[in-house]
Structures are given as C-alpha cells and as structure tokens.
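A.B. asks: What follows is a structure written as structure tokens; I'll ask about it next.
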Amino acid sequence: MTSMSSLFSFTSPAVKRLLGWKQGDEEEKWAEKAVDALVKKLKKKKGAMEDLEKALSSPGQPSKCVTIPRSLDGRLQVSHRKGLPHVIYCRVWRWPDLQSHHELKPLEVCEYPFGSKQKEVCINPYHYKRVESPVLPPVLVPRHSEFNPQHSLLVQFRNLSHNEPHMPLNATFPESFQQHSGGSSFPISPNSPYPPSPASSGTYPNSPASSGPSSPFQLPADTPPPAYMPPDEQMGQDGSQSMETGSSLAPQNMPRGDVQPVEYQEPSHWCSIVYYELNNRVGEAYHASSTSVLVDGFTDPSNNKNRFCLGLLSNVNRNSTIENTRRHIGKGVHLYYVGGEVYAECLSDTSIFVQSRNCNYHHGFHPTTVCKIPSGCSLKIFNNQEFAQLLAQSVNHGFEAVYELTKMCTIRMSFVKGWGAEYHRQDVTSTPCWIEVHLHGPLQWLDKVLTQMGSPLNPISSVS
C-alpha cells in the first residue's frame, strides 16, 4: 500500500479522476504520465477537461471533440516513448492491446480526426472505432474435380523453379504512389493474369507470365512453394483472356448446385518469415502468431515472441558487405496485420525495399516493381479483400489463373540495399540482407480452391 500511495502522492486530483477510467492493469506509471501530460494541455482550454470527463463517463452518449495541438511530426512523447496521441489515449481508456494507428478509424462525428492533418487533433477515445476484419465471401468452385482432395496440389509443385526475365522496376513511397493515383504509365499487356486494378482506371500494366525472382535454393516442407509457370504456348491461349472486374463470384452460367463454396479460415500463425543473406537461407523460419511483429537487427535475450531478431543468427559464409549491412538494419521493420490488411512500417534509419504483387496491383504498378519505403513511413502491402476478389474471378479462368495468385502471397523485403532497374543489384538474391514473408491465410485458401478445382490442363512434370 505504501508504494501505491507514494505513486499518487504528487498526482493532481484531475489526473486521479481520469485514471479511474483507465483500462487494463499494465504500465501504471506510463499511463499516469500520459494522462498528466494531457491534463496540462487541456487545462489551457476552457471546457476541455469537462468534455473529456463526460465522454469517459458516458461511453454510449454523443460527445464533443477533445483536441490538443498537433506536433511537427504528429507524435507525442511520454516517458521516453513516442507515439501518436489518439493511439496513446485510446490505449489508456479503451483498448490496452492497441498496437498501431492502422487499427483505428475515426467516427463521422469527429471534426478533428488524426488523419485530417489539421492543427488540432482529437484524442477523445470515443471518437474512434477499432477496425474489424472483414468477412471474406467464399470462393465458389465448379464441382468437376477428379483430384483426390486428401492431397494438396501445392505440394506437387514445391520443387519447381523459374526465372523472371524482366528486371524489376522501382518506385519510392510516397512520391511514386501519388504519380500513379490516377492510372498507370506502364504499357498494357494482353497476357495480364489479373483484372484492372483500382488505381489503374480500367487498365493493368504489363504483366509477364513468369513470377518475380525466385530464390535459388530448395524450399523446405514448411515453406510455401514458388509459383507454377504454365508453358509459354498455353499462356498465349488461355492467359490472354481478359477478366471483368464486376464478374460474379460464381462462374457464369453455372447452376448454384454445381459449385462448391470454399471458405477463408484465419490460421493460427498469419505469416512466416524467412531470412536470407544473398542466396543463402539463414536460420529457421519465424512463425508469427501476434498481429504485430518486429523484424530487427538486434539480439533479444528475453526471447520475445513478437520479435524476429536477425542479430541472433549466424552464417559462416557471411562477408564484410553483409556484416556492414546487418549493422545498419537497426530497428528494422514493423509488420502489422490489421483488419485483413498487412502494413510494413520502416523503423530503421535506412530505407527498406518491398516487392509485393498485391500492393503493386492496387497501385497500378508492374507486378514485380520494388517499392522503397523510407525511414518513418508505412505502406499497406497486402489486402485480403482485393485478394479475395481476384481469387473469385480467377476460378472462372482455370487452374493456371488461380495458381498464378500464389506469387501474390509471398512478399520480399530487403534492408538497406535495394534492387531493380535503378540499382546495380538486379535480383533480391544479390542484396546482402533480405526476408521473405509468406502469408499463410491466403496460401491455405488457394490450396483448398486448387484442390477443389483438380489438376491443371497440362500436367506439370520435372521431365522436359
């Protein structure tokens, strides 16, 4: 009791009152400092304290915006930790497990939401709602499979390898993304495996039949396979079919009784991450159970399950370039899985470079484009809903069109050093330090759909 009384001995009555609505029992001292800093700001505004207390005491009732001045970088420092103000106070008074601003959306009644970039920002926790994962509609697969459903079709193609003939183009966030918001500057290909993207105004940039650079190593059993590449002549016939963006989830002219719905299921581990140095895999795969994962260059003696610490991994083939690059990874990248979307936030002092076909599709980029994310920036790199739409449409175009989507479920990311047309490194396997993120939910969904569809028209064989 003595320690508790000393904790609040110098706490103002206003702070004590506000702490009465605090959620969770962790980080008492941090919460007290956060509330104390807020009270000092609100006392300068007439009625602000009363408005906040009313909002906290009557959660279901309408309440006013409670604002504080926006700082230069938008963040607020509380006890040596910087964070976004609306996230800090939503964590204190509503959701102690809140990880990121990506998990919050403002209500329509809020006049000063954080995202509006006004001089004032609302920190009323009841002016924000938490993003919920959307329910993905089942994919309807025609009932004409002759394949034994006890076997996974993805396993059959695990040892396939292929080369990407096109050197990846490069883009920088946010500059390149603003340029492409209205459409694509890349030439259109009749062989595009996907329908027009939301950002490309009815056109999709040039998309070769082959995938991004594949890693020149044998993939172990727990790693998703490289994508299957159909024969060139078949892509010339079947791959050139265009897809309508508004097509039904069910195959056209297909009676409902002749389709098998395949539901999306959230896996226990939403992704796995594998680390590479040049073309060598280093260490074991990291399986992410938390929706917030840090991949950094440090060592972690506490063995935190939410961190993948690359500093712990050893490699006898490591050269001086790799050693130097590893020293600059620093805080690395923060991966969030929120509301069916994956975000990558660069915490490192140097940029990270991301190759995500789903992200490229959304922005109207070439599928293999490598996007540079500068320090302090975050980018959405995968959207489950867009993937679900593509999968539902691809089912109507055969096995190969669906299998093409496996390339979308693997995201490559390099630290410090980039690759592509604007860099002297043309392939990700030429970068000193990089990771491969495999999205388990979409991959498992694809596996189930492919199993229902049966074998491809041209059976795949290792014999040429």
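Using N, Cα and C of the backbone, Cβ positions are placed for all residues, glycine too.
Copied straight from Swiss-Prot:
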{"type": "BINDING", "residues": "C65, C110, C122, H127", "note": "Zn(2+) binding site"}
{"type": "DOMAIN", "residues": "13-137", "note": "domain 'MH1'"}
{"type": "DOMAIN", "residues": "270-464", "note": "domain 'MH2'"}
{"type": "VARIANT", "residues": "T429 to I", "note": "In allele DTC24; dorsalized embryos"}
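Are these features on the surface or tucked inside, and what are their neighbours?
C.D. replies: Cβ environment of H127 (Zn(2+) binding site): A55, S63, C65, P106, L107, V109, C110, P113 lie under 8 Å away, each six or more residues apart in the same chain. H127 (Zn(2+) binding site) falls within a helical segment according to DSSP.
Taken as a whole, the domain 'MH1' (13-137) shows an average pLDDT of 87 in this prediction.
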A.B. asks: What's the CA-CA gap between C122 (Zn(2+) binding site) and T429 (variant position) in angstrom, rounded?
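C.D. replies: Between the Cα atoms of C122 (Zn(2+) binding site) and T429 (variant position), the distance comes to 45 Å.
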A.B. asks: Inside 8 A of the center formed by the CB atoms of C65, C110, C122, H127, which other residues of the chain have their CB, for the recorded Zn(2+) site?
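C.D. replies: What remains near the Cβ centre is K64, V66, T67, P106, L107, V109, E111, Y112, P113, I123, N124, Y128.
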A.B. asks: Looking only at Cβ atoms, how many others are within 10 Å of the one on C65 (Zn(2+) binding site)?
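C.D. replies: Excluding its own Cβ, C65 (Zn(2+) binding site) sees 19 Cβ atoms within 10 Å.
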A.B. asks: Within 10 Å of the Cβ of C122 (Zn(2+) binding site), how many other Cβ atoms can be counted across all chains shown?
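C.D. replies: Taking all protein chains shown, C122 (Zn(2+) binding site) has 25 Cβ neighbours within 10 Å.
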